[in-house]
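*Asks:* Structure provided below as structure tokens; questions to follow.
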Amino acid sequence: MGARASVLSGGELDKWEKIRLRPGGKKQYKLKHIVWASRELERFAVNPGLLETSEGCRQILGQLQPSLQTGSEELRSLYNTIAVLYCVHQRIDVKDTKEALDKIEEEQNKSKKKAQQAAADTGNNSQVSQNYPIVQNLQGQMVHQAISPRTLNAWVKVVEEKAFSPEVIPMFSALSEGATPQDLNTMLNTVGGHQAAMQMLKETINEEAAEWDRLHPVHAGPIAPGQMREPRGSDIAGTTSTLQEQIGWMTHNPPIPVGEIYKRWIILGLNKIVRMYSPTSILDIRQGPKEPFRDYVDRFYKTLRAEQASQEVKNWMTETLLVQNANPDCKTILKALGPGATLEEMMTACQGVGGPGHKARVLAEAMSQVTNPATIMIQKGNFRNQRKTVKCFNCGKEGHIAKNCRAPRKKGCWKCGKEGHQMKDCTERQANFLREDLAFPQGKAREFSSEQTRANSPTRRELQVWGRDNNSLSEAGADRQGTVSFSFPQITLWQRPLVTIKIGGQLKEALLDTGADDTVLEEMNLPGRWKPKMIGGIGGFIKVRQYDQILIEICGHKAIGTVLVGPTPVNIIGRNLLTQIGCTLNFPISPIETVPVKLKPGMDGPKVKQWPLTEEKIKALVEICTEMEKEGKISKIGPENPYNTPVFAIKKKDSTKWRKLVDFRELNKRTQDFWEVQLGIPHPAGLKQKKSVTVLDVGDAYFSVPLDKDFRKYTAFTIPSINNETPGIRYQYNVLPQGWKGSPAIFQCSMTKILEPFRKQNPDIVIYQYMDDLYVGSDLEIGQHRTKIEELRQHLLRWGFTTPDKKHQKEPPFLWMGYELHPDKWTVQPIVLPEKDSWTVNDIQKLVGKLNWASQIYAGIKVRQLCKLLRGTKALTEVVPLTEEAELELAENREILKEPVHGVYYDPSKDLIAEIQKQGQGQWTYQIYQEPFKNLKTGKYARMKGAHTNDVKQLTEAVQKIATESIVIWGKTPKFKLPIQKETWEAWWTEYWQATWIPEWEFVNTPPLVKLWYQLEKEPIIGAETFYVDGAANRETKLGKAGYVTDRGRQKVVPLTDTTNQKTELQAIHLALQDSGLEVNIVTDSQYALGIIQAQPDKSESELVSQIIEQLIKKEKVYLAWVPAHKGIGGNEQVDGLVSAGIRKVLFLDGIDKAQEEHEKYHSNWRAMASDFNLPPVVAKEIVASCDKCQLKGEAMHGQVDCSPGIWQLDCTHLEGKVILVAVHVASGYIEAEVIPAETGQETAYFLLKLAGRWPVKTVHTDNGSNFTSTTVKAACWWAGIKQEFGIPYNPQSQGVIESMNKELKKIIGQVRDQAEHLKTAVQMAVFIHNFKRKGGIGGYSAGERIVDIIATDIQTKELQKQITKIQNFRVYYRDSRDPVWKGPAKLLWKGEGAVVIQDNSDIKVVPRRKAKIIRDYGKQMAGDDCVASRQDED
């Protein structure tokens, strides 16, 4: 005892006995706990002496910790005791066991981190930087490695395939690891085609950049030598910063990780986009009754990633909703696992529950019961020298019999498996020729269409009679492998294959036995001579009579052969006759799974009437449908199907045959949407050159894939009769119909699954699959290649896909996807342009389509003038006269197409080069090649993305189109050769605001070169005449004026008709350009006009803008400036008076002076001025921009945190050595602030009581400053009934709002400080400005308006809530317009004078007051023990 007590000294023992066993508990540690621990350690063979030191305790803890997971409660108690003892030895103050365990965990984590850091340090000594893509070169400089085409390709593929689903965000994060803003912009520009998403992203980036500028103001004064300037928001976004600057910031000491910051902004934007593209809520994700648990979990987590919630909320969703929304089967299993189950345990437990896998397993179990190996009768002509392998009836193994079996005895009969008797007493002793148990009663062989069995049956074994024709009696040989009719009987082996045969004029039932050599029938008389014979069977040898050349009819097929007659227990048709009729035993692999299809929610199938058809069309349709029905593609239906789609027939091209067409437009509108598996067609320029090539075509592609059984009814159609002689013949599709929107996607999906095993087995063979066209290429010798092709054809045939010889191309040139492929080159299939005297709209559309197709290899093709002919809404048959330009364009294209042109195949080892030439009139042509004059492909670009553009902008768009096209075809971008000089390029892009990615390029001197036709000056031109221009128009009369006044006293006004304000502004600029010299200054107040001209367009769809461009090109120098409504520029007020007379109704000019005066006093933001003085936003913004005190930073955003109306945040800030106590109303951004003498509890409590006297304060949130935690403040809060919260980690009410308001307040104080003598005056002025002179945020109010609105709304909603709870106690019975029956009861939502609003189920309706009866809801009356209902029950 003494030895054990010596573990702790006196002082330590006192500490030990003060520590509680549990947090908040009464029991404390005693000496007995140390005695117990030392005894337990002896039990575990651990030295108890270790307890005397902290190091010994640490060693014991290290030994015990691994066993905690599996150990008993005693072991855990021992660990806890030693942990507390360790803390006492180490003099760590702890109050209870939990605190001691936390301290130990903290120490262990620290030691782990140190070890990891040490390991990382030793590993990283050799590396200078791991920050891809910025690396250190041999000279020690930090250089940038551009983002690779492979990474860009991966990113493009992700976006194209996932379409901004939640997976896009982690993928973007992974691909952009360590990237610079320039790399990130490159990634964004490669997916620039997604306009809506990119616009959302751009807005988010702009918002974040403005917020960055607000929080990081520019330091005044010059930058110190050796220091870098601080990045602005636009620098981080890569718009106004160079690559070198970005590298400098990222590698600076300390670094500014601009790449990571920009990446964070982009991810914020991507989150918004994902939310838009994935609108499904996590609450809507429920597991279907047959959906596998794995698929449900995939959907659940995919939607969870798109949810905008914190990680804690997401964890809660996973723990509760995942189980809650599972189907009943899985939910039962999941609940049994308990609350702490991991996802792995859940998925393992629910594996295979529900879904096709579960179904297949149940089916397999059923089959295993039916198909137990039974006795086998082998019938052979001669059994001599045959040795039978012995097989045990008990365990099923070969080599011993049941009597000698050592395995446990199997219950029941060894023959039939039933209990209650042994095998010797079994009644089922007859020879079983089927090798299956007699599981089903005898029945006739049923006719199944190939399509139905494929679509409906699970994994199956089938006996199939492959019929050719009734007269075919020759032995089946190699000549029979080719064509096979699809209307043969299929006899499944779920029951014995008994069929009716006709022999000697008699009908008999016989068993089809593929294991018997001969045909044996029971006693009967047959004509002709016979000879005696002995045959062996399971029951021994039997004597039979042999008849030769006997005619037998089996399943409608005739055969002549040898028949044996004798005492057989069952009639057997053996292989000697089965081979003649083409019978085979098939083991087909699982059929193509049908893809489940549904209609759009809330829609029903099509019910479109059949229109009348001519007699020849009806006859043709009847013939086609009869044949299709035989093949199982369609089935007849009765009148119970209410759906219908019109059907008609057209003649095939160059043929007398008819083709059936079904007008599925209405069904397509109602069918669910499908995701197209392939986003485009493969291009021959992307093919690698192969030694051997074959092109195959899948025959009747769609008709080989079954349609979902539940969807077939919607494909119903009717063939009418002439003069309605009889009711129409009704059919529905069993397979994918031509013309239905789901057929391409389902077929492609099925085909991909079928080809997958062949692709895996033959990785060296390239298979390009697009719909029913297959391109197969390999580097094998032609003989081996063709063997592989036959294997592929057989593989497809097993799944029911035929590849007709007619379309099997073995020799070049191969016709594929509209292309002509040769061994070493490719081209488009010959194109013949029609010669016509008159052209209809339809003719021109087809012509443009042909030319576009040809342009991918014929360089220089143009279609701009031909497309102009199609502008406007015209009927397809309308004749369009060709313009002179269009005729010339068509003639040029004919010349180009006269000479055949070929493209070559892609060589992965060589670089891609793209060269672009300008053709004029906004048209561009390009060639992509690897070797000069050997084009991979060519193309054209002629798209104008805006009304006004210039060549540089169009060239950029063309480059981006070619780069995207290259990534799709080859997975990388080419090097570009562009007809533009670097100087021209720089002159344009340094001024142009939009950041655009351009890949690597070089100048190539190919006339005509791209140039800028004019440039605007950046500063006013000294000595040039200045024109003040303006225009105005009346909206109602469309009358307007445009004019100018110059600084030299000239003026001019021109009246205009049928015009707009925008046109008059442009007209005024045109007048100034016309009447001015070679150098001119122009001042306008039109942002619209400024925006057009500053982009330096050189072509425009607008005639007026084109005229302005002509004038600009003639000038030597032009300076264009904008002013807000001519403020401060003498001549402009005159011109405004000139053009406004009798035109403008409302002028905002008067408001500008007042707004400027107010801004000089209060420095209001632009929203407040626009609202108070009725100014256009652009004018209000200009006033703010011209103020030297306001243009330093972006303005603050208010009202962005949505919180309860009673919550305030308090904080102290310091300025000029004084303390300012600030309170902010979180929901509105309203501020109360005061300069206090000292930062004490007394002053804070007094301020808090004043605040509570003015506003309803429910909660105050502060930091842990001594003045806020003082008893005085606590007493004040208690008295005023205010709840006090402090800034603890993970508290959702962070101090962020008050911190930003402090900065905002200081900023405003800085703006007005020179207007006040004392700081306390400036503080109150700043509070006034903030609360009443700044608008923005929620509702566009000022903070003062917003707090009043929030409090008033809170009172109203509380009152309204009381009214709602009262009104919900009423129920309404109502009548619809013409229905006399009273409906209801419905819930009363609102009662007005003339009508009531009610909710009936989920529908909300408005019912006139006269058609509604309102009654109070007293609840359901329950039947009591003595009520009439109970008495009736007793009777």
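Backbone N, Cα and C atoms are what each Cβ position is placed from, and that goes for glycine too.
Per Swiss-Prot, Mg(2+) 2 binding site is recorded for Asp1030, Glu1065, Asp1085, Asp1136. Annotated Zn(2+) binding site per Swiss-Prot: His1159, His1163, Cys1187, Cys1190, in sequence order. The domain 'Reverse transcriptase' annotation in Swiss-Prot covers 631-821. Swiss-Prot lists 1021-1144 with the feature domain 'RNase H type-1', giving sequence analysis as the kind of evidence. Swiss-Prot lists Ser9 to Ala among its mutagenesis entries, and the accompanying note reads: Loss of ability to fuse with target cell membranes and infect host cell. In Swiss-Prot, the entry for mutagenesis Ser67 to Ala states: Loss of ability to fuse with target cell membranes and infect host cell. The structure shown retains the original residue. According to Swiss-Prot, the mutagenesis experiment Ser72 to Ala carries the annotation: Loss of ability to fuse with target cell membranes and infect host cell.
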*Asks:* Since the record lists Ser67, Ser72 as mutagenesis positions, which of them has the fewest other Cβ atoms within 10 Å of its Cβ?
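*Replies:* With the mutagenesis positions Ser67, Ser72, fewest surrounding Cβ atoms within 10 Å: Ser72.
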*Asks:* Measure from the Cα of Ser67 (mutagenesis position) to the Cα of every one of the binding-site residues Asp1030, Glu1065, His1163, Cys1187, then give the nearest.
*Replies:* His1163
*Asks:* Pop the Cα-Cα gap between Asp1085 (Mg(2+) 2 binding site) and Cys1187 (Zn(2+) binding site) into the table, whole Å please.
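*Replies:* Cα of Cys1187 (Zn(2+) binding site) to Cα of Asp1085 (Mg(2+) 2 binding site) measures 19 Å after rounding.
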*Asks:* Excluding near sequence neighbours, so keeping only residues 6 or more apart in the same chain, what lies with its CB under 8 A of Glu1065 (Mg(2+) 2 binding site)?
*Replies:* Val1029, Asp1030, Gly1031, Ala1042, Thr1084, Ser1086, Tyr1088, Ala1089
*Asks:* Counting Cβ neighbours within 10 Å across all chains shown, tell me which of the binding-site residues His1159, His1163 comes out on top.
*Replies:* His1159
*Asks:* List only the single closest residue to Ser9 (mutagenesis position), chosen from the binding-site residues Asp1085, His1159, His1163 by CA-CA distance.
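*Replies:* Closest recorded candidate to Ser9 (mutagenesis position) by Cα: His1163.
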*Asks:* Cα-Cα, whole number of Å: Ser72 (mutagenesis position) versus His1163 (Zn(2+) binding site)?
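*Replies:* A Cα-Cα distance of 71 Å.
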*Asks:* Across all chains shown, how many C-beta atoms besides its own are within 10 angstroms of the C-beta of Ser9 (mutagenesis position)?
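*Replies:* Cβ-Cβ neighbours of Ser9 (mutagenesis position) within 10 Å number 12.
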*Asks:* For Ser72 (mutagenesis position), just give me the three-state DSSP call.
*Replies:* coil
*Asks:* Expressed to the nearest Å, what is the distance separating His1159 (Zn(2+) binding site) and Asp1085 (Mg(2+) 2 binding site) at their Cα atoms?
*Replies:* 21
*Asks:* Could you tell me which three-state DSSP class His1163 (Zn(2+) binding site) falls into?
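*Replies:* Once the DSSP labels are grouped into three classes, His1163 (Zn(2+) binding site) ends up as coil.
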*Asks:* Can you tell me the CA-to-CA distance separating His1163 (Zn(2+) binding site) and Asp1085 (Mg(2+) 2 binding site), as a whole number of Å?
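*Replies:* Taking the Cα atoms only, His1163 (Zn(2+) binding site) lies 23 Å from Asp1085 (Mg(2+) 2 binding site).
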*Asks:* Over the domain 'RNase H type-1' (1021-1144), what is the model's average pLDDT?
*Replies:* 76
